[in-house]
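Okay, so here's the structure we're looking at.
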Amino acid sequence: MTTTTTKKPHVLVIPFPQSGHMVPHLDLTHQILLRGATVTVLVTPKNSSYLDALRSLHSPEHFKTLILPFPSHPCIPSGVESLQQLPLEAIVHMFDALSRLHDPLVDFLSRQPPSDLPDAILGSSFLSPWINKVADAFSIKSISFLPINAHSISVMWAQEDRSFFNDLETATTESYGLVINSFYDLEPEFVETVKTRFLNHHRIWTVGPLLPFKAGVDRGGQSSIPPAKVSAWLDSCPEDNSVVYVGFGSQIRLTAEQTAALAAALEKSSVRFIWAVRDAAKKVNSSDNSVEEDVIPAGFEERVKEKGLVIRGWAPQTMILEHRAVGSYLTHLGWGSVLEGMVGGVMLLAWPMQADHFFNTTLIVDKLRAAVRVGENRDSVPDSDKLARILAESAREDLPERVTLMKLREKAMEAIKEGGSSYKNLDELVAEMCL
């Protein structure tokens with residue numbers, strides 16, 4: 001892992017506090033550290049644990065942390081510092097709260113000697129409006145990171161009604177460069193579209209798929225079942241590709257009706273399964289910390305205990321998807337989950353819910369024919385009989401979507417090998433930070 005210059009950069013990393021953003025951003029940070037950079041990561045106190053694995057792998061000389069208090073906000077309950085603890089509509093309040101980190105960060109940087117200032121800020125695109133201002137004040141390069149694909153970017157940025165995301169788009173396009181968690185051979189036409197139509201420059205680096213840097217680490221919270229027990233359960237499954245993994249990411253909570261339909265489908269299908277059920281979200285009201293719970297039907301877990309495993313809270317998703325027993329994945333089609341499923345070589349069953357899930361579905365299901373759609377949106381309730389049939393058939397190795405996905409997997413793994421497109425882009429990114 002070499003760069004084109006002998007100087008190694010000092011990079012200030014500012015991730016967005018939601019696991020779908022934080023985790024790939026830290027995976028990217030690991031790759032930058034491997035290339036000789038010194039990194040300082042800015043987080044708030046309750047997000048500091050995300051950095052434990054990086055701390056264990058890199059020396060304090062090269063990996064540093066800057067912990068600033070989470071700015072209070074009237075619409076965010078006390079003690080909440082991550083979006084996954086809130087419903088998605090709270091994102092505007094999270095943006096507002098995090099923008100108040102501008103002044104404390106400026107104060108911190110102002111007290112540093114010039115030799116200790118970073119060469120670049122690698123910040124979340126979601127925070128780019130105020131990160132760019134900080135970078136400009138200290139003549140530092142601001143490079144934006146988006147953990148999504150170029151197709152989604154090209155669709156979102158082409159929409160006329162972008163509401164409050166318009167400021168994010170503008171700030172991202174005005175930053176020094178853009179890094180995305182995709183690989184060039186997956187979507188070359190869309191990478192070129194973003195580069196030529198939306199950016200004021202050609203500095204876009206596809207660096208994916210960004211893979212976990214340490215197996216078995218806690219990458220998202222607490223689990224009701226230890227990863228070792230999950231692994232042992234999978235090891236006990238006699239047939240390869242016989243288990244369906246069901247998970248909808250860090251933000252999605254199913255309604256009671258959706259949960260009942262899914263439970264019925266799993267039971268009717270007779271397939272082996274692991275179902276990750278999310279923690280409840282806090283309401284967006286600082287005076288009301290009550291929660292809305294998912295409702296697993298009474299008696300379900302007892303009836304399926306010989307074939308199924310229900311995990312409440314965080315699940316070791318990467319480990320599950322890469323296990324030989326797992327053959328398919330019922331997913332919301334969040335981009336990180338798509339890449340993890342692709343690398344794991346499992347059949348993707350798409351139930352898009354919100355935001356970029358629909359753009360990902362267009363790319364993966366409609367354009368690339370590498371997944372099967374089983375749900376329509378956040379409000380849809382699947383027919384349990386139909387879903388049961390799809391689940392039962394999803395382990396078939398001759399499904400055309402599985403064959404296509406495996407070809408994409410080969411391209412993904414080539415991209416991150418030494419000499420591959422994403423590998424070289426990471427080298428170039430680190431070199432560019434020093435120029």
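Counting begins at 1 with the first residue displayed.
Each residue, glycine too, has its Cβ placed from N, Cα and C.
Cβ environment of Asp119 (active site, charge relay): Pro9, His10, Val11, Ile140, Lys141, Met433, Cys434 lie under 8 Å away, each six or more residues apart in the same chain. Look at Swiss-Prot and you will find Asp119 tagged as active site, charge relay, backed by similarity to another entry.
Secondary structure from DSSP puts Ala315 (UDP binding site) in coil. What Swiss-Prot records for Gln18, Ser250, Ala315, His332, Gly336, Ser337, Glu340 is UDP binding site, and it gives experimental evidence as the kind of evidence.
Residues or ranges marked as UDP-beta-L-rhamnose binding site by Swiss-Prot on the basis of experimental evidence: Gln18, Ser250, Ala315, His332, Gly336, Ser337, Glu340.
The quercetin binding site feature in Swiss-Prot is assigned to His21. Other Cβ atoms within 10 Å of the Cβ of His21 (mutagenesis position), summed over all protein chains shown, number 25.
One entry in Swiss-Prot concerns the mutagenesis experiment Gln18 to Gly. Its note says: Slight decrease in catalytic activity. Using a 10 Å Cβ-Cβ cutoff, Gln18 (mutagenesis position) registers 23 neighbours.
Here Swiss-Prot describes His21 to Ala as a published mutagenesis experiment; the accompanying note says: Almost complete loss of catalytic activity. Under the three-state DSSP scheme, His21 (mutagenesis position) falls in the helix class.
For the mutagenesis of His21 to Asn, Swiss-Prot gives this note: Reduces catalytic activity 5.4-fold. The structure shown keeps the original residue.
Mutagenesis annotation in Swiss-Prot: Ser124 to Ala, described as No effect on catalytic activity; the structure shown retains the original residue. Ser124 (mutagenesis position) carries a strand DSSP state (E or B).
Residue environment of Ser124 (mutagenesis position) contains 23 other Cβ atoms, counted within 10 Å of its Cβ in all protein chains. Listed in Swiss-Prot as a mutagenesis experiment, Ser124 to Asp is described as follows: Slight decrease in catalytic activity.
Shown in sequence order, Gly20, His21, Pro24, His25, Ile180, Asn181, Leu210, Trp335, Gly336 are the residues of the chain, 6+ apart in sequence, with a C-beta less than 8 angstroms from the C-beta of Pro147 (mutagenesis position). Following the DSSP three-state reduction, the secondary structure of Pro147 (mutagenesis position) is coil. Pro147 to Thr appears in Swiss-Prot as a published mutagenesis result, with the remark: Complete loss of catalytic activity.
Pro147 to Ala appears in Swiss-Prot as a published mutagenesis result, with the remark: Slight decrease in catalytic activity.
Neighbour count (other Cβ atoms within 10 Å of the Cβ, all protein chains): 14 for Gln354 (mutagenesis position). Record note (Swiss-Prot) on the mutagenesis of Gln354 to Ala: Reduces catalytic activity 2.2-fold.
Counting in whole angstrom, Ala315 (UDP binding site) lies 24 from Ser124 (mutagenesis position) by their C-alpha atoms.
Neighbour count (other Cβ atoms within 10 Å of the Cβ, all protein chains): 23 for Ser337 (UDP binding site).
In the three-state DSSP reading, Gln354 (mutagenesis position) counts as coil.
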